[in-house]
Amino acid sequence: MGQKVTGGIKTVDMRDPTYRPLKQELQGLDYCKPTRLDLLLDMPPVSYDVQLLHSWNNNDRSLNVFVKEDDKLIFHRHPVAQSTDAIRGKVGYTRGLHVWQITWAMRQRGTHAVVGVATADAPLHSVGYTTLVGNNHESWGWDLGRNRLYHDGKNQPSKTYPAFLEPDETFIVPDSFLVALDMDDGTLSFIVDGQYMGVAFRGLKGKKLYPVVSAVWGHCEIRMRYLNGLDPEPLPLMDLCRRSVRLALGRERLGEIHTLPLPASLKAYLLYQ
């Protein structure tokens with residue numbers, strides 16, 4: 001789980017009554033997964049070939065990083081001192097809902113580890129160690145170590161994220177988490193251990209935005225795996241019904257779909273087959 005730290009480590013878990021104030025906060029409107037996002041996360045991930053189409057762009061990067069030949073979902077940063085280096089994804093999104101998973105080991109983040117989105121004009125290199133993603137008006141980033149959101153950082157103050165944190169608290173972001181970009185609503189959000197953390201940025205509609213990260217740790221390796229996307233059309237009733245059935249069963253009981261008194265074709269549909 002993502003962890004919330006004060007004097008000691010506290011685990012963010014809505015099922016734990018010890019953290020009832022936090023539980024109530026996370027159950028508030030801003031922390032409820034949007035319906036379309038909930039549906040997308042229930043869908044099987046896209047094929048590896050599609051993931052490659054949405055992976056890091058080896059032609060759109062700082063010279064101090066490179067996409068690995070043996071795993072093109074991962075990029076590697078050279079151990080260059082006093083340098084902050086970034087890379088964009090291959091695909092810029094203008095419409096639809098898109099979710100990708102970032103895997104970035106906590107021990108490889110260093111002082112400035114930032115994940116977010118950027119236009120094609122955002123810089124991908126800076127001298128020194130800095131919050132490069134979110135540094136100007138061309139990018140939007142979440143600093144994983146500081147729990148701060150940055151956009152146009154030279155002119156605008158950063159904001160706490162997740163927003164429920166108190167001033168003396170720190171949220172420990174685990175090795176893997178999800179990024180959700182909704183270009184129809186114009187929002188960027190993050191999901192940690194299945195918990196929707198709320199909207200991080202708004203006002204993104206009408207832009208063309210690419211996945212981006214900036215890093216300072218030598219030899220760090222960061223993986224991006226595109227999970228799936230949804231077009232902006234209204235959700236089909238059949239898809240909504242399928243989601244309702246799967247929710248009623250729960251993930252641990254999805255295997256029981258085969259025992260339901262339903263036609264084989266409907267069972268296959270419920271199982272995304």
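Residue numbers in this text run from 1 along the chain shown.
Every residue gets a Cβ built from N, Cα and C, even glycine.
Just the original residues are modelled here, none of the noted substitutions.
Swiss-Prot lists 33-231 with the feature domain 'B30.2/SPRY'. Taken from Swiss-Prot, the feature domain 'SOCS box' applies to 232-273. According to Swiss-Prot, the mutagenesis experiment Tyr31 to Phe carries the annotation: Loss of phosphorylation.
Sequence-distant contacts of the domain 'SOCS box' (232-273) (same chain, at least 6 residues past either end, Cβ-Cβ under 8 Å): 35-36, 38-39, 42-44, 95-97, 184.
For the domain 'B30.2/SPRY' (33-231), the model's average pLDDT works out to 96.
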